[in-house]
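First up is the structure itself, then whatever we jot down about it.
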Amino acid sequence: MTRILTACKVVKTLKSGFGLANVTSKRQWDFSRPGIRLLSVKAQTAHIVLEDGTKMKGYSFGHPSSVAGEVVFNTGLGGYSEALTDPAYKGQILTMANPIIGNGGAPDTTARDELGLNKYMESDGIKVAGLLVLNYSHDYNHWLATKSLGQWLQEEKVPAIYGVDTRMLTKIIRDKGTMLGKIEFEGQSVDFVDPNKQNLIAEVSTKDVKVFGKGNPTKVVAVDCGIKNNVIRLLVKRGAEVHLVPWNHDFTQMDYDGLLIAGGPGNPALAQPLIQNVKKILESDRKEPLFGISTGNIITGLAAGAKSYKMSMANRGQNQPVLNITNRQAFITAQNHGYALDNTLPAGWKPLFVNVNDQTNEGIMHESKPFFAVQFHPEVSPGPTDTEYLFDSFFSLIKKGKGTTITSVLPKPALVASRVEVSKVLILGSGGLSIGQAGEFDYSGSQAVKAMKEENVKTVLMNPNIASVQTNEVGLKQADAVYFLPITPQFVTEVIKAERPDGLILGMGGQTALNCGVELFKRGVLKEYGVKVLGTSVESIMATEDRQLFSDKLNEINEKIAPSFAVESMEDALKAADTIGYPVMIRSAYALGGLGSGICPNKETLMDLGTKAFAMTNQILVERSVTGWKEIEYEVVRDADDNCVTVCNMENVDAMGVHTGDSVVVAPAQTLSNAEFQMLRRTSINVVRHLGIVGECNIQFALHPTSMEYCIIEVNARLSRSSALASKATGYPLAFIAAKIALGIPLPEIKNVVSGKTSACFEPSLDYMVTKIPRWDLDRFHGTSSRIGSSMKSVGEVMAIGRTFEESFQKALRMCHPSVDGFTPRLPMNKEWPANLDLRKELSEPSSTRIYAIAKALENNMSLDEIVKLTSIDKWFLYKMRDILNMDKTLKGLNSESVTEETLRQAKEIGFSDKQISKCLGLTEAQTRELRLKKNIHPWVKQIDTLAAEYPSVTNYLYVTYNGQEHDIKFDEHGIMVLGCGPYHIGSSVEFDWCAVSSIRTLRQLGKKTVVVNCNPETVSTDFDECDKLYFEELSLERILDIYHQEACNGCIISVGGQIPNNLAVPLYKNGVKIMGTSPLQIDRAEDRSIFSAVLDELKVAQAPWKAVNTLNEALEFANSVGYPCLLRPSYVLSGSAMNVVFSEDEMKRFLEEATRVSQEHPVVLTKFIEGAREVEMDAVGKEGRVISHAISEHVEDAGVHSGDATLMLPTQTISQGAIEKVKDATRKIAKAFAISGPFNVQFLVKGNDVLVIECNLRASRSFPFVSKTLGVDFIDVATKVMIGESVDEKHLPTLEQPIIPSDYVAIKAPMFSWPRLRDADPILRCEMASTGEVACFGEGIHTAFLKAMLSTGFKIPQKGILIGIQQSFRPRFLGVAEQLHNEGFKLFATEATSDWLNANNVPATPVAWPSQEGQNPSLSSIRKLIRDGSIDLVINLPNNNTKFVHDNYVIRRTAVDSGIALLTNFQVTKLFAEAVQKARTVDSKSLFHYRQYSAGKAA
């Protein structure tokens, strides 16, 4: 809501509606806008007053006249123009639950259709007595709009106010029943009026008989009880000549083929003349069909002898589920009625439909005559068109003759399913996290396991992602067996042989699981072992994944897709592009996250992108580019009974051309009309039905911004990133529901777990909105452009919840990175815009920083039309963004003395943080907080209940907003707060979600109440049933303090969520928060690298020579004294941000500048880099300075590779016992010195028996899940008990004195990289972390474990040739490796000098040309050609800084990645690979539990 920023529109509406001189109750507005003079405008206030005494203040945007009526609410997400003109609202003051109204303005209210009916309205004008909304869009945008909503309301003299907590109002009506109310302006007192005592039907009915569709063959008499225009349209469309008669017209003697009664408002029992006329028809011999709609249902029932009653709160909205009693099929319906028939029907009549939620009557039918009626609105407008088929049924009755009933003409359900009988189900996970396939599948897989357990189905989970919650082996919500194995057809087949499941779920493991399942189907494995694919069939999956099949399927139902050709060669791709015309879009089959896709403006780009795409797949789609169109997504659920619901629709703020995973996304869609919304919804359901999807799927549309033209982009027949977002945005647990559906359970029988009362067969209503913003880490990848497009690049995302776009948008921006204050022109991480910035180019070429470029353009007074032209972003979003910057300017003109409570409150309502405000007012954040609280401005806690408060909810799913007037919940539990990890990014991924979930579960097992704060929709920790209270909120000092104090928490755990919460330790502590575990003062000493190094010196714990430096001269002086290379490290960072090995003075200058930018408040530490050392990790739990649990793992790679990118071995393989004892001794000293109570991690360098400390983190590390699962001891469980002061049984813990060292198996943790997505990035490892995920596997020895782990990362073991590229210094060490590879039968290729050296040492090698020298020597083959034709299927490239072929080596590495072949760039990993290939002839399918069982058997 932008109250302070909307004065221009207020002026317009005030001038057009009434004179300013009449305003009595006034509110001062401050307003400034570029190009517009400063205005001082007074906005009129009014109150909504209820008969129970409730009084709420609001601000007028309609006609300034008091009015009385019955206050009702509508939870619909769209179609306010249609709703306002619905005659059923006559005499009622309508409360819209949708928090933002007026986005699309008002259409042409004078336009008429071919029947002479108002084209965009459901009657001849607005019928509501008044309108109440939370937030009104003064600035509107839609291609059909001709004026603002406020202007239209004033023209029709209808009062409307905004600024009302509509959720609070809805709850009052819900709990107390519909009640009388009034909108009162000062000086215009009115009495309460009960419209139900009036015959409202008479007021809205036509006064004359009117005929529509004259000359049509079927005569239908339509009795107007407040009939909607769309009823008439639908009748005429089907060939009716409609005779519209007044409500009291005697139609009993009229000649007709069918009789329809439709409407309307008020108490139907008051329409006695109509009831008597219908009674005559029912009791006569006339058997022409009768169809009653809404009031027509009650009128028909009353005429038949049934009774009606006034409902306590009415059914008004667009998501009411009804069940056809005759065939058990469910439909989503639009409803608007306050009266209903009771369930005792007279003889000869029976119910036809029933409400799934409240079991009220929704329709009746005669048992022998063609009479039927429904309580809902099959003509909708606004709302879903699911039951429009009833008009067809009505006409079928007319055509069939007079002696039949409605059941004979209703369409038969497409499917009648039965429960799928399975006893054991195999669930395929997605493997390690990668760009495009991240933590959302941990969430969805965990939900699927939970659903199976609820239904007493045994589950076998196959997933090598050691860091995921779903791969826990112990717990009530865990699978019965877990296999840490590669998700490949070979290994899945072995698991099927061993476990003999009778069911298989493919939809919870992303593209990995889907592709694997398709291959198993094609190979006949599933048929051979009698495994049923649950949910969507493989044939349907193939129809969505194969681009040609998909196109053919859509053509079968005449659905719109972009003109396209599926091709299998570059030659055909070029021909297709010529036929379609450039620009074209290419898409790969069976690909994830837009991999292998891109926009090709010309032939050269198509050649480049197409060649890379064909390296990954055998088929691509070449299609017309719809860049610049709107991108809209729907999440659709369909059960085996053909019941369909659309759970969520989402709108990409970024237009087509940017992958949805890289787009800013809002839910629900904000700029669609009801016609657009329902058109795409209807299409979604039609497509999903035709494709045979059973479960959940995502469908993406391109919608033309100024017409109704659309095309379908793709369908994902599985849970996806968007599914996880939709689940968290709505509270509807999509994965859980999809898993139940896969067992054949129909939707109406599944409970809505959020409300605890309603069915899962419904479409959620939102009285808030969410904004998703991606998190990129492109700066980490050298050579990668910040430009984004159709291939996804983001590594994570956040979701923010608010009740205005501005609020959720600014929250989301801050959630993405702690350095961001909100929507500002400043770049994240304190970066500066380049001096030669081309702002127009920044806007026209989407990038990871374009949102800040938009802010900069607005700051520079660029016009909105120009920004729209450059970005194709809908102007409505830009209006809102401009409003934020206008508030920023307003605040900058004030100070702590002059800023008013009103202005401060308005800033908070549009998402300004205290920190943001403090920078405008010249205060500190603490001073701003103090000022705000002094003015009694505080946030409100609201629930996400899936129903917009329509039903009471048991949900604990919460968010915080300044747009409200009451809390939804009580604060009487005083739980322990646990801070989650925030957005996934490089260095902080699913492993920290595992830590948080483990801690939460331990607390709950101990009987402690938990309060969780996190903002990542991909996580299990943000699953509302994991904790007692879930706040989907910012991990900022301000918001944590808000929640902590409001909840009166008993303490806060910050050490299980990674670096973001850890960085809050000291600020929270200084603000009085009780930090559980290690003291924040000790955390501060450890995080500050300078202080930590000094402490180690005091403890006489060995470390490499170091120095804290503040200037370049200090750094150069130190480096010259100890010699290069040196390691440069900033403080308080995660995953090696700005950490670099420095080899020269030039590098020192460059890297030091970067390090000081990311860590401005703390000194940078320089350390002598120790070459040739092995890195060792110590993961441990301390208790009051004593180590009570520990695990030591070893890196395969030598030091210099970030620990997050390293391959870990547990137990250690090459470290001497003497060195291990030194590691333990140093750990003891550190634990004692820092009085550690909780989790911590220490990293060591080991060279021979020398042991040096690298760093210590007084929090959980990313290797905690790995060591916990490997050793069978949950380190976080232990740490949590320590932190809250619970006793810990140390007898079975791996203490320093009695370690647990596996003897029968070895665990290998391997990193997952996403190099193919990061176009032009150099795929080589450095100090700064680059991996996006991890996997772990187990084997009897290191070699089998290593090969399993490598295969789990997608590594393909070569079958033909290996290209070797090594620098001269590597040769002596590499010769043995080369001999091993040659002996294993691989053909070796090498550049000329290396080839000569290998041949001279009796290792045959074929010489090849460097890429830059291709063609110079005809006898030397091209590396790129050999790779692309498959002669080379592994590249070993071991460069150093001394080579003169730096660029050539980069080209070779990049070619390997772009061609989808294996690449090794580390000598130690290459050496282990060669050994593994030689020694591990076969790789078994055993997993951790097999080895544990063997160990237990030996022990017994």
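Here the Cβ of each residue, glycine as well, is placed from N, Cα and C on the backbone.
For all the noted positions, this structure keeps the original residue and models no substitution.
Note that the structure is predicted; figures quoted are calculated from it, not measured.
Per Swiss-Prot, the feature domain 'ATP-grasp 1' maps to 551-743.
Annotation comment: Swiss-Prot describes 1093-1284 as domain 'ATP-grasp 2'. Over the domain 'ATP-grasp 2' (1093-1284) the predicted model carries a mean pLDDT of 89.
The feature domain 'MGS-like' is assigned by Swiss-Prot to 1355-1500, with sequence analysis given as support.
Neighbour density for THR1391 (mutagenesis position): within 10 A of its CB lie 24 other CB atoms from the protein chains shown. Record note (Swiss-Prot), mutagenesis THR1391 to Val: 400-fold increase in the activation constant of NAG. 3-fold decrease in the reaction rate at saturation of NAG. The unchanged residue is displayed.
Here Swiss-Prot flags THR1391, THR1394, TRP1410, ASN1437, ASN1440, ASN1449 as N-acetyl-L-glutamate binding site. THR1394 (mutagenesis position): 24 other CB atoms within 10 A of its CB, across all protein chains. THR1394 (mutagenesis position) falls within a helical segment according to DSSP.
For the mutagenesis experiment THR1394 to Ala, the note given by Swiss-Prot reads: 900-fold increase in the activation constant of NAG. 3-fold decrease in the reaction rate at saturation of NAG.
Among the sequence features in Swiss-Prot, the mutagenesis site TRP1410 to Lys is noted as follows: 60-fold increase in the activation constant of NAG. DSSP assigns TRP1410 (mutagenesis position) to coil in the three-state reduction, outside any helix or strand.
Sequence-distant neighbours of ASN1437 (mutagenesis position) (same chain, six or more apart, CB under 8 Å from its CB) are LEU1363, GLY1365, ASN1449, ILE1452, ARG1453, ALA1456, LEU1463, LEU1464, THR1465, listed in sequence order. According to DSSP, ASN1437 (mutagenesis position) sits within a strand segment. According to Swiss-Prot, the experimentally introduced change ASN1437 to Asp is described as follows: 70-fold increase in the activation constant of NAG.
The note that Swiss-Prot attaches to the published mutagenesis ASN1440 to Asp is: 110-fold increase in the activation constant of NAG. Modifies the specificity for the activator: Binds Phe-NAG considerably better than NAG.
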TRP1410 (mutagenesis position) versus THR1391 (mutagenesis position) - Cα distance in angstrom: 6
Chain-internal residues, separated by at least six, CB under 8 A from TRP1410 (mutagenesis position): THR1391, ILE1423, PHE1445, ASP1448
The domain 'MGS-like' (1355-1500): DSSP-derived helix, strand, coil residue counts: 72 helix, 25 strand, 49 coil
Neighbour count (Cβ, 10 Å) for ASN1449 (N-acetyl-L-glutamate binding site): 22
